[in-house]
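Visitor: Below is one structure. I have some questions about it.
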Amino acid sequence: MTNIRKSHPLLKIINHSFIDLPTPSNISSWWNFGSLLGICLILQIATGLFLAMHYTSDTTTAFSSVTHICRDVNYGWLIRYLHANGASMFFICLFIHVGRGMYYGSYMSIETWNMGIILLFAVMATAFMGYVLPWGQMSFWGATVITNLLSAIPYIGTTLVEWIWGGFSVDKATLTRFFAFHFILPFIIVALVMVHLLFLHESGSNNPSGLNSDADKIPFHPYYTIKDILGVLLLLLFLISLVLFAPDLLGDPDNYTPANPLNTPPHIKPEWYFLFAYAILRSIPNKLGGVLALILSILVLALLPHLHTSKLQSLMFRPLTQALYWILVADLLTLTWIGGQPVEYPFIIIGQLASILYFAIILIFMPMAGMIEDNMLKMN
């Protein structure tokens, strides 16, 4: 008799995705972050659901309702900080996941990669709207500044901004719709994740060597389920330590002041995970140019499969491109630091140089390095 997990219509899908899935035998711990992102998403939906039970999306009561959650709801403080810091964990895993894809050439599975870019945009949109909900100073001014960027769009910009605001400024209508979108988007993300996995399982997973691994596959369970559980335990250890010992470490003190449209904070900045893009936005003096650079900073990832010049997929055997890759990582860390600094000398020029370097490495230096390496290895 066939095992039920192989014959039942529903269990069969789970079996082919997480149990009997043929997986390359040599994938390293860098491949753990896909499952960690799944755990983060489940955690965010669960904690978010409980927060939504007590939160009110009204400008007069939003800030008080968050305070009420922290003070009066049983373990409300824990749920709130798990949700806030869970977002940080989500982005750490996301950046590593994308970075691993870039390093090992996983972007050559174009459908999976493009789906991942759509997911990245969706998660960033969700996180931005979530940051607005507590209705602190940084929530209000962050929402005002970022939504205002759309006014740079020629002809329809101003109308578009007022349409998104639901009025002539960020107000009750804006907060209500942001809450509605923040609630629905994670469920859309779950659907997108399923499509992402569908595309992934069409071609199978890549591996560190970048070579075809059809001849050397092992079942996902028990080998990689155990490996993933270890990753999950380490992630939870890190998250719980952060929540219990330094819950406000990654937050902004300004967000503990209720939103006041008449008082602008000295430094308006987003959460740490958006600082690199914010630095690129600020480094261009022109408003429309800045907005385009901001969008392109993520969208440039979609060009990677078309900019791949080497005959080798992975960077494992490509020292020149490896060096460029780590310079790019250092450059992104520099941009993250600059995004949190005031707009003054020397931060302006550092931000501009780091922004130029970011695009130059991806669009010019990496493709050139690929060709040089092929030449040196006599692979052309």
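Note that Cβ sites are derived from N, Cα and C of the backbone, with glycine treated the same way.
Nothing has been swapped: the model has the original residues at all the noted spots.
It should be emphasised that the depicted structure is a prediction, and the values quoted were computed from it without experimental measurement.
Looking at Swiss-Prot, the entry for natural variant ILE39 to Val says: In strain: Isolate Eweb652. Marked as heme b b562 binding site by Swiss-Prot: HIS83, HIS182. According to Swiss-Prot, the feature heme b b566 binding site maps to HIS97, HIS196. Residues annotated as ubiquinone binding site in Swiss-Prot, with similarity to another entry given as evidence: HIS201. Variant annotation in Swiss-Prot: SER203 to Thr, described as In strain: Isolate Eweb652; the structure shown retains the original residue. One natural variant named in Swiss-Prot is LEU236 to Phe, and its note says In strain: Isolate Eweb652.
Set these features in their place in the structure for me.
Guide: ILE39 (variant position) falls within a helix when secondary structure is assigned with DSSP.
The number of other CB atoms found within 10 A of the CB of HIS83 (heme b b562 binding site), across every protein chain shown, is 21. In three-state terms derived from DSSP, HIS83 (heme b b562 binding site) belongs to a helical segment.
Less than 8 angstroms from the CB of HIS196 (heme b b566 binding site) sit THR112, MET115, GLY116, LEU119, each of them six or more residues away in the same chain.
Take the CB of HIS201 (ubiquinone binding site) and look out to 10 A: across all protein chains shown you find 14 other CB atoms. According to its DSSP assignment, HIS201 (ubiquinone binding site) is helical.
LEU236 (variant position): 14 other CB atoms within 10 A of its CB, across all protein chains.
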Visitor: Nearest to HIS201 (ubiquinone binding site) in three-dimensional space, by Cα, is which of the recorded positions ILE39, HIS83, HIS97, HIS182?
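Guide: The smallest Cα gap between HIS201 (ubiquinone binding site) and any of the recorded positions is with HIS97.
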Visitor: Can you tell me the CA-to-CA distance separating HIS83 (heme b b562 binding site) and ILE39 (variant position), as a whole number of Å?
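Guide: The separation of the Cα atoms works out to 13 Å.
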Visitor: 10 Å Cβ neighbour count around ILE39 (variant position)?
Guide: 19
Visitor: Nearest to HIS182 (heme b b562 binding site) by Cα, among ILE39, HIS97, SER203, LEU236 (recorded positions)?
Guide: ILE39
Visitor: CA-CA, which of the recorded positions ILE39, HIS97, LEU236 lies nearest SER203 (variant position)?
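Guide: That would be HIS97, the closest of ILE39, HIS97, LEU236 to SER203 (variant position).
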Visitor: Just counting, how many other CB atoms are there within 10 A of the CB of HIS97 (heme b b566 binding site)?
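Guide: That number is 20.
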